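Scroll down for the structure; my scribbles are underneath it.
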Amino acid sequence: MLSSLNVLQSSFRGKTALSNSTLLQKVSFAGKEYSLEPIDERTPILFQWFEARPERYEKGEVPILNTKEHPYLSNIINAAKIENERIIGVLVDGNFTYEQKKEFLNLENEHQNIKIIYRADVDFSMYDKKLSDIYLENIHKQESYPASERDNYLLGLLREELKNIPEGKDSLIESYAEKREHTWFDFFRNLAILKAGSLFTETGKTGCHNISPCSGCIYLDADMIITDKLGVLYAPDGIAVHVDCNDEIKSLENGAIVVNRSNHPALLAGLDIMKSKVDAHPYYDGLGKGIKRHFNYSSLHNYNAFCDFIEFKHENIIPNTSMYTSSSW
């Protein structure tokens, strides 16, 4: 088995990294060293709420779920109060009414560091690809195989799907914009974190003048509860993600993702995978496989050790609180 994780990485976890950062500047995985890159106290925090059923809200309610079981709006407001020197972005999407958009504006007025960012107002076109190109590339790949190795059933499906692309909808991004399930969340989460600092600067939100378009961001699911300021974070090569552990089996999760710069190459690697497969998944391929590719992870490595290497964990964040309740969908 190849060498996996340098033992020095164990000090990279939230505030622990602060006290040891002068001693431990490097971590290693798969025989390669990576700098623990800082993510400073003014890096914006990003939440996301994509609402599939905006009609479920009463008049005068901000259309972000805020029940006893799922107090997501309260968690966001709590984060804005604690991290009052950071900009707190909320990327939203859904068929909101005029009155609901007014409630978003009222939320911004009441909490000056909260910025509502509408998905439709963000230019993600630099990350797009024609669906027809994705299908054609996969068709040509199948056609290049010897007849005995060709999957004719798959080839027929690909040709049929190519013919059925709706007029004016030949776009990977548009195909996800019309979904109303978890891949809708996951795909645009990846794109938003790719834009990172520029997500805040390009949408013309007031109060974001101190954010560099090239800077990173701290993404948190709305079920993550901040209990105190996060301070400076450190991440290997500038990226770390939440890790779940179930019966000692670990897995990369997208509930928390921190990056120190826009267009992080690990996320770009995941986007390349999304653009190469007709059945790609934004969580498994766009995030998980992209990070693994970037850090040269293979099946020869210890997966739990890789999860330890890339884990974002902080003593001032209570993670994944919705695991104790029923689905908010």
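Going from the start of the chain as shown, residues are counted 1 onward.
Cβ atoms here come from the backbone N, Cα and C positions, even for glycine.
No substitution from the list is modelled in this structure, which keeps its original residues.
Counting only residues at least six positions away in the same chain, the Cβ atoms of Val241, His242, Val243, Asp244, Asn320 sit under 8 Å from the Cβ of Glu253 (mutagenesis position). In the three-state DSSP scheme, Glu253 (mutagenesis position) is classed as strand. According to Swiss-Prot, the feature active site, proton acceptor maps to Glu253, an assignment based on experimental evidence.
Swiss-Prot lists Gln48, Trp49, Phe50, Tyr72, Tyr219, Leu220, Asp221, Ala222, Ser322, Ser327, Ser328, Trp329 with the feature UDP-N-acetyl-alpha-D-glucosamine binding site, giving a large-scale study or a structure entry as the kind of evidence. Taken residue by residue with DSSP, Ser322 (UDP-N-acetyl-alpha-D-glucosamine binding site) is part of a helix.
Asn320 (Mn(2+) binding site) is surrounded by 16 other CB atoms, counting those within 10 A of its CB over all protein chains shown. The Mn(2+) binding site annotation in Swiss-Prot covers Asp223, Asn320, Ser322 and is backed by experimental evidence.
Quoted from Swiss-Prot for the published mutagenesis Arg13 to Ala: In 4RA; abolished auto-GlcNAcylation and reduced activity toward death domain-containing host target proteins; when associated with A-53, A-159 and A-293.
Look at Trp49 (mutagenesis position): DSSP puts it in a strand. One mutagenesis experiment catalogued in Swiss-Prot, Trp49 to Ala, is accompanied by this note: Abolished protein-arginine N-acetylglucosaminyltransferase activity.
A C-beta separation below 8 Å, combined with a sequence spacing of at least six in one chain, links Arg53 (mutagenesis position) to none of the other residues. For the mutagenesis result Arg53 to Ala, the note given in Swiss-Prot is In 4RA; abolished auto-GlcNAcylation and reduced activity toward death domain-containing host target proteins; when associated with A-13, A-159 and A-293.
Where Swiss-Prot documents Glu58 to Ala as a mutagenesis experiment, the accompanying text is: Does not affect ability to disrupt TNF signaling in infected cells. Take the CB of Glu58 (mutagenesis position) and look out to 10 A: across all protein chains shown you find 6 other CB atoms.
Quoted from Swiss-Prot, the note on mutagenesis experiment Tyr145 to Ala is: Strongly decreased protein-arginine N-acetylglucosaminyltransferase activity; when associated with A-151. Neighbour list (Tyr145 (mutagenesis position), Cβ cut-off 8 Å, at least 6 residues apart, same chain): empty.
Swiss-Prot documents Asp151 to Ala as a published mutagenesis change and attaches the note Strongly decreased protein-arginine N-acetylglucosaminyltransferase activity; when associated with A-145. Sequence-distant contacts of Asp151 (mutagenesis position), defined as residues of its own chain at least six apart whose C-beta falls under 8 angstroms from its C-beta, comprise Gln142.
According to Swiss-Prot, the mutagenesis experiment Arg159 to Ala carries the annotation: In 4RA; abolished auto-GlcNAcylation and reduced activity toward death domain-containing host target proteins; when associated with A-13, A-53 and A-293. DSSP assigns Arg159 (mutagenesis position) to a helical segment in the three-state reduction. Counting Cβ atoms from all protein chains shown, Arg159 (mutagenesis position) has 14 others lying within 10 Å of its own Cβ.
Under the three-state DSSP scheme, Phe185 (mutagenesis position) falls in the helix class. Experimental mutagenesis is annotated in Swiss-Prot for Phe185 to Ala, with the remark: Does not affect protein-arginine N-acetylglucosaminyltransferase activity.
Sequence-distant neighbours of Asp186 (mutagenesis position) (same chain, 6+ residues apart, CB-CB distance under 8 A): Asn254, His281, Pro282, Tyr283, Gly286, Leu287. According to Swiss-Prot, the mutagenesis experiment Asp186 to Ala carries the annotation: Abolished protein-arginine N-acetylglucosaminyltransferase activity.
While the structure shown retains the original residue, Swiss-Prot records the mutagenesis experiment Arg189 to Ala with this note: Abolished protein-arginine N-acetylglucosaminyltransferase activity.
Annotation of the published mutagenesis Tyr219 to Ala in Swiss-Prot: Abolished protein-arginine N-acetylglucosaminyltransferase activity. Does not affect ability to interact with substrate host protein FADD; the original residue is retained in the structure shown. Sequence-distant neighbours of Tyr219 (mutagenesis position) (same chain, 6+ residues apart, CB-CB distance under 8 A): Ile45, Leu46, Phe47, Gln48, Arg189, Ala192, Ile193, Ala256, Ile257, Val258.
As a published mutagenesis entry, Glu253 to Ala appears in Swiss-Prot alongside the note: Abolished protein-arginine N-acetylglucosaminyltransferase activity. Does not affect ability to interact with substrate host protein FADD.
Annotation for Lys277 (mutagenesis position): same-chain Cβ neighbours under 8 Å, separated by at least 6 residues, are Ile134, Asn138, Asp285. The note that Swiss-Prot attaches to the published mutagenesis Lys277 to Ala is: Abolished protein-arginine N-acetylglucosaminyltransferase activity; when associated with 289-A--A-292.
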Which recorded positions (Glu58, Phe185, Asp223, Arg293) fall within 10 Å of Phe50 (UDP-N-acetyl-alpha-D-glucosamine binding site) by Cα distance?
Phe185
For Asp223 (Mn(2+) binding site), which of the listed mutagenesis positions (Glu58, Phe185, Arg293) have their CA atom within 10 A of its CA?
none
Neighbour tally for Gln48 (UDP-N-acetyl-alpha-D-glucosamine binding site), based on other Cβ positions within 10 Å of its Cβ:
21
Tell me which residues of the chain lie with their Cβ under 8 angstroms from that of Arg293 (mutagenesis position), as long as they are six or more apart in sequence?
Ala266, Ala269, Gly270, Ile273
For the C-alpha pair, I'd like the distance in angstrom between Phe185 (mutagenesis position) and Asp221 (UDP-N-acetyl-alpha-D-glucosamine binding site), rounded off.
11
Between Glu58 (mutagenesis position) and Arg159 (mutagenesis position), the C-alpha gap once rounded to whole angstrom:
46
Cα distance, Trp49 (mutagenesis position) to Arg159 (mutagenesis position), nearest Å?
35
